[in-house]
Amino acid sequence: MMRRTLENRNAQTKQLQTAVSNVEKHFGELCQIFAAYVRKTARLRDKADLLVNEINAYAATETPHLKLGLMNFADEFAKLQDYRQAEVERLEAKVVEPLKTYGTIVKMKRDDLKATLTARNREAKQLTQLERTRQRNPSDRHVISQAETELQRAAMDASRTSRHLEETINNFERQKMKDIKTIFSEFITIEMLFHGKALEVYTAAYQNIQNIDEDEDLEVFRNSLYAPDYSSRLDIVRANSKSPLQRSLSAKCVSGTGQVSTCRLRKDQQAEDDEDDELDVTEEENFLK
């Protein structure tokens with residue numbers, strides 16, 4: 001009878017060990033994966049910040065409507081990264097940290113299991129010793145009685161630790177299920193809040209892009225290509241109002257001026273080319289150093 005009770009307790013302890021090991025394994029994996037998820041989200045936020053900077057830099061070089069549309073888009077996209085930062089902080093606090101605490105919780109449960117196993121082993125040892133004593137000295141009542149007393153003490157201690165372990169594991173299972181519900185509910189809530197805000201921001205950003213007036217900007221671009229040269233037009237009017245002799249003299253002056261200007265431009269261009277060559281050589285030397 002005593003042997004069967006001991007075997008039943010051992011089977012129960014093994015089942016509890018399996019439950020604790022299962023939580024230790026899977027909660028550890030969940031913690032690592034959720035932590036990686038949060039890190040990836042934080043990196044996405046960092047890349048988005050770089051994208052915002054580049055969009056603003058590009059917008060500064062563009063035509064008015066495109067510039068305004070891109071800058072407004074960048075503002076909305078930057079706002080989204082503020083929400084993403086809040087998402088990262090909430091996930092860390094509400095999901096990753098609670099999972100981390102299970103490392104300590106599992107360690108405490110393993111200590112409880114260890115204490116129970118120690119008591120069970122002591123009980124099994126006393127039972128074996130009693131059986132040997134009965135076989136070797138069946139008539140020695142004093143030794144047998146002493147062994148029975150030791151066995152009774154060990155059995156009581158094992159029973160007490162078993163009840164404590166069973167109660168502890170029951171509380172552990174209840175808390176585990178409650179925590180799982182809380183953690184995953186928090187995860188879903190945080191993600192829904194972020195994506196809800198993201199939908200609003202992306203809608204505004206989309207509208208900013210759609211509001212870009214292509215025709216107006218194209219007209220601005222064309223005007224920049226064919227800007228009116230008022231000084232040239234004024235020279236033509238003045239030339240038409242002069243006498244033939246004045247026109248001839250003016251033509252010579254213009255021709256001379258053109259030659260000087262052309263020579264000067266060529267010299268300036270040559271100087272710039274020389275400077276560029278020097279810069280290229282300097283950069284090449286720096287690269288090879």
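Every residue, even glycine, has its Cβ placed from backbone N, Cα and C.
The note that Swiss-Prot attaches to the published mutagenesis Lys107 to Ala is: Reduced membrane-binding and significant reduction in membrane remodeling activity; when associated with A-109 and A-110. The Cβ of Lys107 (mutagenesis position) lies under 8 Å from the Cβ of no residue that is in the same chain and 6 or more residues away along the sequence. The DSSP secondary structure for Lys107 (mutagenesis position) is helix.
The mutagenesis experiment Lys107 to Glu is recorded by Swiss-Prot, whose note states: Abolishes ability to induce membrane remodeling in the presence of CBY1; when associated with E-110; E-114; E-132; E-134 and E-136.
According to Swiss-Prot, the mutagenesis experiment Lys109 to Ala carries the following note: Reduced membrane-binding and significant reduction in membrane remodeling activity; when associated with A-107 and A-110.
For Arg110 (mutagenesis position), the number of other Cβ atoms no farther than 10 Å from its own Cβ, over all displayed protein chains, is 14. One entry in Swiss-Prot concerns the mutagenesis experiment Arg110 to Ala. Its note says: Reduced membrane-binding and significant reduction in membrane remodeling activity; when associated with A-107 and A-109.
For the mutagenesis of Arg132 to Glu, Swiss-Prot gives this note: Abolishes ability to induce membrane remodeling in the presence of CBY1; when associated with E-107; E-110; E-114; E-134 and E-136. The structure shown keeps the original residue. DSSP classifies Arg132 (mutagenesis position) as helix under the three-state reduction.
For the mutagenesis experiment Arg134 to Ala, the note given by Swiss-Prot reads: Reduced membrane-binding and significant reduction in membrane remodeling activity; when associated with A-132 and A-136. Cβ neighbour count for Arg134 (mutagenesis position) (all protein chains, 10 Å cutoff from its Cβ): 14.
Less than 8 angstroms from the CB of Arg136 (mutagenesis position) sits no same-chain residue that is six or more residues away. The annotation that Swiss-Prot gives for the mutagenesis experiment Arg136 to Glu reads: Abolishes ability to induce membrane remodeling in the presence of CBY1; when associated with E-107; E-110; E-114; E-132 and E-134.
Arg136 to Ala appears in Swiss-Prot as a published mutagenesis result, with the remark: Reduced membrane-binding and significant reduction in membrane remodeling activity; when associated with A-132 and A-134.
Quoted from Swiss-Prot, the note attached to the mutagenesis of Arg264 to Ala states: Reduced membrane-binding and significant reduction in membrane remodeling activity; when associated with A-266 and A-267.
Here the residue is the original one, while Swiss-Prot reports the published mutagenesis Lys267 to Ala with the comment Reduced membrane-binding and significant reduction in membrane remodeling activity; when associated with A-264 and A-266.
Separation of the C-alpha atoms of Arg110 (mutagenesis position) and Arg132 (mutagenesis position): 33 Å, rounded to the nearest whole number.
Of the listed mutagenesis positions Lys109, Arg132, the Cβ environment within 10 Å is emptiest of other Cβ atoms at Arg132. Rounded to a whole value, the Cα-Cα separation of Lys109 (mutagenesis position) and Arg134 (mutagenesis position) is 38 Å.
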